[in-house]
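Asks: There's a structure below that I have some questions on.
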Amino acid sequence: MASTLFSRTFLAASHRLITPSLPQKIFNPATFLSRSLHSQLGSASTAYKSTTWARRAMASTGVETKAGYSTSSVSTSEPVVSVDWLHANLREPDLKILDASWYMPDEQRNPIQEYQVAHIPRALFFDLDGISDRKTSLPHMLPTEEAFAAGCSALGIDNKDEVVVYDGKGIFSAARVWWMFRVFGHEKVWVLDGGLPRWRASGYDVESSASGDAILKASAASEAIEKIYQGQTVSPITFQTKFQPHLVWTLDQVKNNMEDPTYQHIDARSKARFDGTAPEPRKGIRSGHIPGSKCIPFPQMFDSCNTLLPAEELKKRFDQEDISLDKPIMASCGTGVTACILAMGLHRLGKTDVPIYDGSWTEWATQPDLPIESVESSS
């Protein structure tokens with residue numbers, strides 16, 4: 001079914017290269033039609049709009065900018081690579097590029113349609129909702145090892161590959177996919193600093209539509225995961241995983257930490273949502289925060305160009321909330337997406353073992369017996 005769905009949507013448009021000289025408008029459909037590869041897709045006729053940003057120096061990622069620069073020179077101690085680096089290494093055979101765009105329910109943006117309109121050359125589409133746990137009602141929860149391996153194998157990702165993930169906002173959902181690969185033992189993964197907006201603002205080409213191969217791989221990944229959860233055999237599974245349990249927390253672990261704090265708990269949501277003065281974007285979710293947690297909104301990790309801050313500036317952000325880098329830290333958010341941005345910031349500071357509460361606030365707030373704090377409750 002998924003393959004047919006992709007064919008209707010993607011094959012309707014020709015595969016072409018959009019050069020920087022063409023007008024570029026930001027895609028913003030009037031209605032959000034789908035967050036899943038299995039949903040019905042409408043047309044994607046809106047183009048992108050360019051913004052003007054100054055290029056960021058490659059020095060920020062600790063690698064040089066020159067054509068043919070080997071991917072082996074990138075350190076896994078850095079969570080990001082620059083658009084200049086990616087452009088120089090775009091044709092490396094062992095480099096996989098993933099468009100992992102995903103948006104909040106109230107944003108009314110369709111990442112699949114936006115991928116059709118414009119994506120970085122060679123990029124595959126990584127469906128955050130499709131490559132997820134199919135046995136829970138919580139959104140995009142971490143899949144099983146076997147399911148993740150099946151999805152990556154269907155996408156054509158090998159263990160020898162370096163993986164660069166980007167999204168349509170700058171740094172947003174790509175951080176979650178960066179974390180997912182690390183949870184399953186693949187360390188050779190980075191986020192594109194500034195994402196697709198930065199890529200386009202730097203004058204680099206994007207492709208419109210998608211090749212038949214990319215369509216089939218994206219469709220096959222979701223279908224493979226569905227089969228795994230139905231108990232069916234999927235072959236071949238070529239991507240090997242090694243689960244890292246210390247990077248993901250469950251509800252019980254958060255409860256235990258609340259009662260006996262051993263980890264500093266940071267929340268990536270906005271201050272208004274944390275305080276309970278703004279409603280949650282998902283209906284039926286209580287407002288407030290987990291007792292004992294501290295609020296560090298994820299945009300504090302970025303500079304004005306929506307790229308990751310230098311280490312010294314990142315440290316200031318955590319110092320302001322009395323978060324010590326010498327003590328254990330865990331992170332949460334709304335559904336386990338933007339918490340990964342805080343983990344990226346801490347990764348740049350050398351703290352590479354920050355777990356994410358996968359269910360995050362959406363899981364916690366839907367449990368009526370669990371305590372919450374808010375401005376009202378504390379006043």
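From the backbone N, Cα and C atoms, a Cβ is placed for every residue, glycine too.
Straight from Swiss-Prot, here's the annotation block:
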type	residues	note
ACT_SITE	Cys333	active site, cysteine persulfide intermediate
DOMAIN	91-208	domain 'Rhodanese 1'
DOMAIN	259-373	domain 'Rhodanese 2'
MUTAGEN	Cys152 to Ala	Slight reduction of sulfurtransferase activity
MUTAGEN	Cys295 to Asn	Slight reduction of sulfurtransferase activity
MUTAGEN	Cys305 to Glu	Slight reduction of sulfurtransferase activity
MUTAGEN	Cys333 to Ser	Loss of sulfurtransferase and 3-mercaptopyruvate sulfurtransferase activities
MUTAGEN	Cys340 to Val	Reduces thiosulfate sulfurtransferase activity 4-fold. Slight reduction of 3-mercaptopyruvate sulfurtransferase activity
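Describe the structural surroundings of these features, if you would.
Replies: Taking Cβ-Cβ distances under 8 Å and a sequence gap of 6 or more within the same chain, the neighbours of Cys333 (mutagenesis position) are Asp267, Ala268, Arg269, Phe298, Ala339, Leu342, Ser360, Trp361. DSSP assigns Cys333 (mutagenesis position) to coil in the three-state reduction, outside any helix or strand.
Mean pLDDT, taken over the domain 'Rhodanese 1' (91-208), works out to 96 on the 0 to 100 scale.
Reduced to three states, the DSSP call for Cys152 (mutagenesis position) is helix.
Within 10 Å of the C-beta atom of Cys295 (mutagenesis position) sit 17 other C-beta atoms, taking all shown protein chains into account.
Cys305 (mutagenesis position) falls within neither a helix nor a strand when secondary structure is assigned with DSSP, and so counts as coil. Around Cys305 (mutagenesis position), taking its Cβ as the centre, 17 other Cβ atoms fall within 10 Å, counting all chains.
Just so you know, the Cβ of Cys340 (mutagenesis position) picks up 29 other Cβ atoms within 10 Å once every protein chain is counted.
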Asks: State the three-class DSSP label for Cys340 (mutagenesis position), counting H, G and I as helix, E and B as strand, and everything else as coil.
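Replies: Once the DSSP labels are grouped into three classes, Cys340 (mutagenesis position) ends up as helix.
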Asks: In Å, rounded, how far does the Cα of Cys340 (mutagenesis position) sit from the Cα of Cys305 (mutagenesis position)?
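Replies: Approximately 19 Å lies between the Cα of Cys340 (mutagenesis position) and that of Cys305 (mutagenesis position).
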Asks: DSSP helix, strand and coil counts for the domain 'Rhodanese 2' (259-373)?
Replies: 36 helix, 16 strand, 63 coil
Asks: Please report how many Å separate the Cα atom of Cys152 (mutagenesis position) from that of Cys295 (mutagenesis position), as a whole number.
Replies: 34
Asks: What count of other C-beta atoms do you get within 10 angstroms of the C-beta of Cys152 (mutagenesis position), across all chains shown?
Replies: 29
